Amino acid sequence: MASPAAGDVLIVGSGLVGRSWAMLFASGGFRVKLYDIEPRQITGALENIRKEMKSLQQSGSLKGSLSAEEQLSLISSCTNLAEAVEGVVHIQECVPENLDLKRKIFAQLDSIVDDRVVLSSSSSCLLPSKLFTGLAHVKQCIVAHPVNPPYYIPLVELVPHPETSPATVDRTHALMRKIGQSPVRVLKEIDGFVLNRLQYAIISEAWRLVEEGIVSPSDLDLVMSDGLGMRYAFIGPLETMHLNAEGMLSYCDRYSEGMKRVLKSFGSIPEFSGATVEKVNQAMCKKVPADPEHLAARREWRDECLKRLAKLKRQMQPQ
């Protein structure tokens, strides 16, 4: 068995995101401590991780060079936070998206960690200035926002507090790369970070197009899944522009006036209520009934698709 990577990693919270982070860090050879205040929660989490890793190994989708058993041997549980922080180089907070709860956790960590550990939050929308301001170790704090499901979607948004040191950002970026993720540096905090701002822009226009009777809900989704989404799985919108003409300058010269004309026709922010909600809900429930069994099955299918796509992207040589 290969030697563990230098330093331990602590995961605070053993839900879906916490389990995913534990698997990712173990795949990179790190010893992982999984902390939760509820022992039964940790027991269930470890069993879930074991089943998932065995399944991934059988399908050839397990990350890292270690076997499932070797990775599992790197993951341990703990219920004492003061003991859990001993020897760790990185702490990844994964508790529910509640500002008061997260601030409480970071206040506890702030009082027991040294000056070397990185304090990282998995928050999807809470600004670092709300989470970390006032902490003694604020220079060591950063948001590392994963995308659900983190094991199959490698993007991680790194969002620093205004007082976060450049060294903390660099260390976290290098760590994410080491465990096979694709970190991006959000240079300054902004509500929604980058991914959700792009996602909400798409959702907003999609909603307006359905609301105004331009396209049906099912066809709207098809535009993304069988159109834009196929390109965006491999190249982003800016490179798409670059390739759709003789470079970026050519694209802007050719198409900027048309883009501005269309953009001026965009409407106001939708209310996401009323008749359109019923229309969209009816279309979605026709495709996937909104009961636990059907939703779980569809999520499983989605994750299988993402698993295969991730495998394909790993196999393809980046240009």
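Using N, Cα and C of the backbone, Cβ positions are placed for all residues, glycine too.
The feature NAD(+) binding site is assigned by Swiss-Prot to Leu16, Val17, Asp36, Glu97, Lys102. Secondary structure at Lys102 (NAD(+) binding site), as computed by DSSP, is helix.
Where Swiss-Prot documents Asp36 to Arg as a mutagenesis experiment, the accompanying text is: Reduces enzyme activity and alters specificity, so that NADP can be used as cosubstrate. Around the Cβ of Asp36 (mutagenesis position), 22 further Cβ atoms fall within 10 Å across all displayed protein chains.
A 10 Å cutoff on Cβ-Cβ distances gives Ser124 (mutagenesis position) a total of 17 other Cβ atoms nearby, all chains included. The annotation that Swiss-Prot gives for the mutagenesis experiment Ser124 to Ala reads: Reduces enzyme activity 500-fold.
His145 (mutagenesis position) is surrounded by 25 other CB atoms, counting those within 10 A of its CB over all protein chains shown. His145 to Gln appears in Swiss-Prot as a published mutagenesis result, with the remark: Abolishes enzyme activity.
Cβ neighbour count for Glu157 (mutagenesis position): 19 (other Cβ atoms within 10 Å of its Cβ, all protein chains included). In the three-state DSSP scheme, Glu157 (mutagenesis position) falls into the strand class. Listed in Swiss-Prot as a mutagenesis experiment, Glu157 to Gln is described as follows: No major effect on enzyme activity.
Take the CB of Asn196 (mutagenesis position) and look out to 10 A: across all protein chains shown you find 16 other CB atoms. Annotation of the published mutagenesis Asn196 to Asp or Gln in Swiss-Prot: Abolishes enzyme activity; the original residue is retained in the structure shown.
DSSP assigns Glu97 (NAD(+) binding site) to coil in the three-state reduction, placing it in neither a helix nor a strand. Summary: among the binding-site residues (Leu16, Val17), the fewest other C-beta atoms within 10 A of the C-beta are counted at Leu16. The recorded positions shown are Leu16, Asp36, Glu97, Lys102; of these, the one with its CA atom nearest the CA of His145 (mutagenesis position) is Glu97. The CA atom of Leu16 (NAD(+) binding site) is located 19 Å away from the CA atom of Asn196 (mutagenesis position).
Here nothing among the mutagenesis positions Asp36, Glu157, Asn196 falls inside 10 Å of the CA of Glu97 (NAD(+) binding site).
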